[in-house]
Each structure stands twice: as C-alpha cells, then as structure tokens.
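Colleague: Mind looking over this structure? Questions follow.
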Amino acid sequence: MSVPLILTILAGAATFIGAFLGVLGQKPSNRLLAFSLGFAAGIMLLISLMEMLPAALAAEGMSPVLGYGMFIFGLLGYFGLDRMLPHAHPQDLMQKSVQPLPKSIKRTAILLTLGISLHNFPEGIATFVTASSNLELGFGIALAVALHNIPEGLAVAGPVYAATGSKRTAILWAGISGLAEILGGVLAWLILGSMISPVVMAAIMAAVAGIMVALSVDELMPLAKEIDPNNNPSYGVLCGMSVMGFSLVLLQTAGIG
C-alpha cells in the first residue's frame, strides 16, 4: 500500500476520534474546537498558496494560463458544489440551545452526514494527489484534514446518539463521512496510479490548491467563528501557518523538502 493512500486513510479515520468523543460525552471545549479549525485553515492556506500553486506553475510544460486557470477552476468548483449540497453544517448540531425532538435530530444528522460525505469525497482525492506529488506537502494536508474531521465526527455522533441511544449507530453514521474521504483516496489510487503525466499532475495540484483555499475561507474559518464567537479564529490560522512554515523550513534545511 502506498504512503499517500495511507495518509488519506489516516486523515479520514480521524472522523472516528470525534465520533467516540461524541458518544462518550467528553466534548472538547468550543474554544479548542475553534482553534483547531483555524489551525487547519492556516495549514491549508500556507501549503496551497506558498507550496502547491508555485510548484504547479513551475512544473515542466505547465503554462501560467493553465496553472492559474486550474486554480480558479478549483475555487469555483468548490463553491458550485457547496451550493448544490445539503446546507447542514456541524455548528447546526453542536450549538442547539433548545433540544429538538429525537426524530428531528436524527433527520438533521442524516442530512449533515450526507453533506459531509459528499464534501469529504474530493478531500480524499486532494490528499492523495498532493501526497503523490510531494510527500512533504501530503503530510501537511493530511494533518489539516484530520484536524477538521474530528469536530465533524463529533457533530454527527452526538446528536445521533441522543436520538437513538445507540453508540454503535452513532459511530456508524459518523464513520460514513470519514469512509467517503477514504473512498475518494482509494479511487484516486486506482484510477491515477502512475499513469499520469507531470503536466496533468501539476494541473490537478493547482485545482486542489484552489479547493483548499476555498475550503479554508468559506468553511473552516467561518465555522470556527460560529463555534466560538468570543475568540478570533485568526489566532489559530496564524499558529497553523507558523507551525507549518517552520516545519517546511526545517525539512528543506535538512534536505528532505
């Protein structure tokens, strides 16, 4: 099994961490969840804009028009899919001040699971493609994806457990969204494999960079602010950028990057 595929599987499996937290009743503080989402956004933004897009543009045979065009395509593609998907977000379930009826919770959780699954599928592809092109960047993307998968698993498992009283059912529903990400990585592994030219890989990387930027500014940062409105998610973003940037410098200094 390839290392990029293993990274994708581990990132998707992080959903189960949130699921177990949801059924065990040990919910992390909103401040910690918000910081982790901002941290993940910072990692994604720095890797996308400072590493992935420049690397794609520098690839042999890649034209600036194609490179920037694929980046814009990734941005617009994300926003297009976001408008088409069911608009239930983790904060819709994590911040209920009045406890809804069990059936209402279950229905909302199912819609949320569907939306997150469709949203996670291309993330699995993105993680695999990035790690296949550059393993160093793949580690960073996998870490960022794993960090924001934890509150997603928590957001689904908690309400389903409240509605059904079954820990197994709650973990199952939460795990579906994580499995969708793993499925995306497996399909990318089966379809792409080694039969892809450097230009095509660079074009895909540019599109993935656009998707990651859109995900960070449209989903992760607003979600962090909604989960913890009393604190600025920018602190998490800055920390994520700083840690990722410092680690990249260390790797490059050591001759690994």
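Just so you know, glycine gets a Cβ as well, placed from its N, Cα and C.
For the published mutagenesis M62 to A, Swiss-Prot gives the following note: No change in activity. Recorded in Swiss-Prot as a mutagenesis result, H87 to R carries the remark: No change in activity. Among the mutagenesis results in Swiss-Prot, H119 to R has the note: Mediates some residual Zn(2+) and Cd(2+) transport activity, with no transport of Co(2+), Fe(2+) or Mn(2+). The residue drawn here is the original one. What Swiss-Prot notes for the published mutagenesis of H119 to A is this: No effect on Zn(2+), Cd(2+) and Fe(2+) binding. Strong decrease in Zn(2+) and Fe(2+) uptake. One mutagenesis experiment named in Swiss-Prot is H119 to N, and its note says No effect on Zn(2+), Cd(2+) and Fe(2+) binding. Strong decrease in Zn(2+) uptake, but increases Fe(2+) uptake. What Swiss-Prot notes for the published mutagenesis of N120 to A is this: Binds Zn(2+) and Cd(2+), but eliminates the second Fe(2+) binding at the M2 site. Slight decrease in Zn(2+) uptake. Summarising the annotation, Swiss-Prot assigns Fe(2+) binding site to N120, E123, N149, E152, E181. Listed in Swiss-Prot is the mutagenesis experiment E123 to D, annotated as follows: Retains only intermediate Cd(2+) uptake. Looking at Swiss-Prot, you'll find the mutagenesis E123 to A noted as follows: Mediates some residual Zn(2+) and Cd(2+) transport activity, with no transport of Co(2+), Fe(2+) or Mn(2+). Eliminates binding of Zn(2+), Cd(2+) and Fe(2+). Annotation of the mutagenesis experiment E123 to Q in Swiss-Prot: Binds Zn(2+), Cd(2+) and Fe(2+), but eliminates one of the Fe(2+) binding sites. Almost abolishes Zn(2+) and Fe(2+) uptake. The annotation Zn(2+) binding site is assigned in Swiss-Prot to E123, H148, E152. Looking at Swiss-Prot, you'll find the mutagenesis H148 to Q noted as follows: Binds Zn(2+) and Cd(2+), and maintains both Fe(2+) binding sites. Decreases Zn(2+) uptake but does not affect Fe(2+) uptake. H148 to R appears in Swiss-Prot as a published mutagenesis result, with the remark: Retains only Zn(2+) sensitivity. As a published mutagenesis entry, H148 to N appears in Swiss-Prot alongside the note: Binds Zn(2+) and Cd(2+). Retains binding of Fe(2+) at the high affinity M2 site, but loses Fe(2+) at the M1 site. Decreases Zn(2+) and Fe(2+) uptake. Among the mutagenesis results in Swiss-Prot, N149 to A has the note: Binds Zn(2+) and Cd(2+), but eliminates the second Fe(2+) binding at the M2 site. Decreases Zn(2+) uptake. The residue drawn here is the original one. One mutagenesis experiment catalogued in Swiss-Prot, E181 to A, is accompanied by this note: Binds Zn(2+) and Cd(2+), but loses the high-affinity Fe(2+)-binding site M2. Decreases Zn(2+) uptake.
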Colleague: List only the single closest residue to E152 (Fe(2+) binding site), chosen from the mutagenesis positions M62, N120, E123 by CA-CA distance.
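Modeller: Given the candidates M62, N120, E123, the nearest one is N120.
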Colleague: Given a separation of at least six residues and a C-beta threshold under 8 Å, show me what packs close to N149 (mutagenesis position) in the same chain.
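Modeller: Set apart from N149 (mutagenesis position) by at least 6 residues yet with Cβ under 8 Å, we have A11, G12, A14, T15, I17, G18, N120, S177, G178, E181.
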Colleague: Any same-chain residues 6+ apart from H148 (mutagenesis position) with CB under 8 Å of its CB? Would you list them in sequence order, or say none?
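Modeller: Result: S36, L37, A40, L220.
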Colleague: Tell me the Cβ neighbour count for E181 (mutagenesis position), meaning other Cβ atoms within 10 Å of its Cβ, over all protein chains shown.
Modeller: 32
Colleague: Non-local Cβ contacts of E123 (mutagenesis position) (under 8 Å, 6 or more apart, same chain)?
Modeller: A11, V145, E181, G184, L215
Colleague: Give me the long-range Cβ neighbours of M62 (mutagenesis position): same chain, 6+ apart, Cβ under 8 Å, in sequence order.
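Modeller: Once residues fewer than 6 apart are set aside, M62 (mutagenesis position) is near A56, V199, A202, A203.
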Colleague: For N120 (mutagenesis position), what is the tally of other C-beta atoms lying within 10 angstroms of its C-beta?
Modeller: 25
